[in-house]
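Heads up: the structure comes next, in structure tokens.
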Amino acid sequence: MKFQKMGDSNTWDLVGEQQQRKKSRSPSRASRVDSELLVGVENAAELEALGLGKEQLEEEARRHKKQRSKSPALENIRKTSIHLLQKFGAIPKKKDDSVLLFRFHDIPDIPLESLCIRPKEFFEEPKVFSFRDMGREQQKAEVNEKCSYLFRGTSFDHDDHFELPTETGRVPEYDHFCPIHGSRRRLPRNKLVTMQTLMHSVDDEDNEDLAYIYGHDFLAKLVRKKKREMMSGTEKERANKIKRKIMSNLWILSVAFLFLFTAFNGLQNLQTSVNGDLGSDSLVALYLSLAISSLFVPSFMINRLGCKLTFLIAIFVYFLYIVINLRPTYSSMIPASIFCGIAASCIWGAKCAYITEMGIRYASLNFESQTTVIVRFFGYFFMIVHCGQVVGNMVSSYIFTLSYSQALRGPEDSIYDSCGYQFPKNLSDLTELAESNLARPPQKVYVAVCLAYLACVIISGMIMSMFLNALAKDARNRKMAQKFNSEIFYLMLKHLINIKFMLLVPLTIFNGLEQAFLVGVYTKAFVGCGLGIWQIGFVMACFGISDAVCSLVFGPLIKLFGRMPLFVFGAVVNLLMIVTLMVWPLNAADTQIFYVVAAMWGMADGVWNTQINGFWVALVGRQSLQFAFTKYRFWESLGIAIGFALIRHVTVEIYLLITFFMLLLGMCGFLAIENFDHIIKFWHHLIHTSCPEKEPLDDRNSDFE
């Protein structure tokens, strides 16, 4: 009979931990060993061919981490904000159960006798008397103590009367840290978070380095850098030349759109104030035709004529639209608006196709992801185009200010009873001061503004025709027989039964309603009525600056905070502005409030323009960017058309209430999409509990099936 003594082995080896428990429960990139750490094995061969070993990766990771950690204050702010958002439930907590495993060489076994000498005698120190010992003596000897086998070796399975001859027996005691029975064994529990643990991760810096080293973004940068270094001189020069041409075409396209929409946005903001009901009706026709034609016309025009010719024809239609605005009548404005809406759908569709093709070509030359490059190019494009809102409004206000004598004197410090949310449907109910502020400008001044916008459109067409390069595939498409492609229309009908798509429709329509409110209601009932038509451009320029800056900033912020905080921020800002306009007794002396409301509205509009468009891309899929942009443009244009139609039939207060409830409905739909899986599971569970499944038929009934 062989016995195992206490000093011969480690006590915890007796627990007999299974081999499966030593593996990571959720293997990640950081929980693999040696060569498996190389980005999921499929890229390991490519990295080895490029000469990127483990040492090179670690060196590059340390260098990049040193560059990233130059501002610890910003890093602490980022971590604190993420933790607060997780506490409030705005973003989900990341659960990472991975265990870092490392492969080391086995340590050779060293016999203990060569280093230590066992004592020949053991002495037991006398114990201090305690009443607890009296109770222990009365216990039965055969009572099984928890964890006793950990301290008695293999003698636990034998008789208790056997005593070791050379070693004093040890009284079994309860181990609080026993991994099986101990009360203080490691259990998954929520730990208290202090400021120190908040600023510094629980894991050490080495683990964080490993997670960064073997991240796909980091490895993609190294692979791109290595592939560029391996290119020959001729190939590198040719690739750089093509990339410079692509970037120049992108900036040329952006500047041409800047001049075009400088004219269109500036004239659009004056329609309801200068042309009255004719202006709102023409905008309804324009955006309704844009929404409908976006399903059929753009694909046919692009395939038949190519992107560049589509741009030029659309610019010519915009030119005719502005010319007709010199002498606006119902018989001329409504048809011109319909054709302008069709041209708008074509020019936006051609823009998406042109930028997408440039992004794909640039990504192949620069060894980057196509989606990353396309999104970056769209960001550059809209950064330039949104500045057109600023320039166009500044042009109109500057020309109007030179001609209006009222602009020389300041606004009166009094409450305007017929302006703001109390703006009447019948203009005859306006006060004399409000009526003078909304008086149509002299024809010469209005013609001067339109001529300035015509010059911008001509410059846009010249830039597009002389400097923009045509796509190579446009020449191939023109040789093929073209016909109307109804694929997008069929896809639109097919996705009408998709629950997720329909849940996002109310928020997209609200995006159109809030734009129509700002262009058609705020410019007339608030700014024009209180300050005068000559001030509309200045206030809308403030909106344009805020919209452009926030559209540029909110794009990268989604990577830090996620989609939910940005949507909540935009909704809260819009709700506050709507409530403010509903209770604000308009006083023209409070000039700052007009600009603050426009700036805050621009912040919210920056959220909707960037995030809703990206949300449609996420739902539809990045493989069909054209269809995603078409769906977004369709529902947004439909919302704008509905908004301009409501201006004729409801008061300002009712319009604000409709916008308020549409925003609440849209946010409910957005929250339902974000928690769609949980809602479906709850719904199935509710149906299963309320309507249990029927018992299977017996053999007699099954014969009749």
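Just so you know, glycine gets a Cβ as well, placed from its N, Cα and C.
Heads up, this one's the original sequence, none of the swaps are in it.
Swiss-Prot documents Ala49 to Val as a published mutagenesis change and attaches the note In n200; confers 'rubber band' muscle contraction; when associated with V-562.
Sequence-distant contacts of Gly388 (mutagenesis position), defined as residues of its own chain at least six apart whose C-beta falls under 8 angstroms from its C-beta, comprise Phe257, Leu258, Phe259, Leu260, Phe261, Thr262, Phe264, Asn265, Gly544. In the three-state DSSP scheme, Gly388 (mutagenesis position) is classed as helix. Gly388 to Ala appears in Swiss-Prot as a published mutagenesis result, with the remark: In e1500; confers 'rubber band' muscle contraction.
Here Swiss-Prot notes a mutagenesis experiment, Gly562 to Val, with the remark: In n200; confers 'rubber band' muscle contraction; when associated with V-49. DSSP assigns Gly562 (mutagenesis position) to coil in the three-state reduction, outside any helix or strand. Cβ contacts within 10 Å of Gly562 (mutagenesis position), excluding its own Cβ and spanning all protein chains shown: 16.
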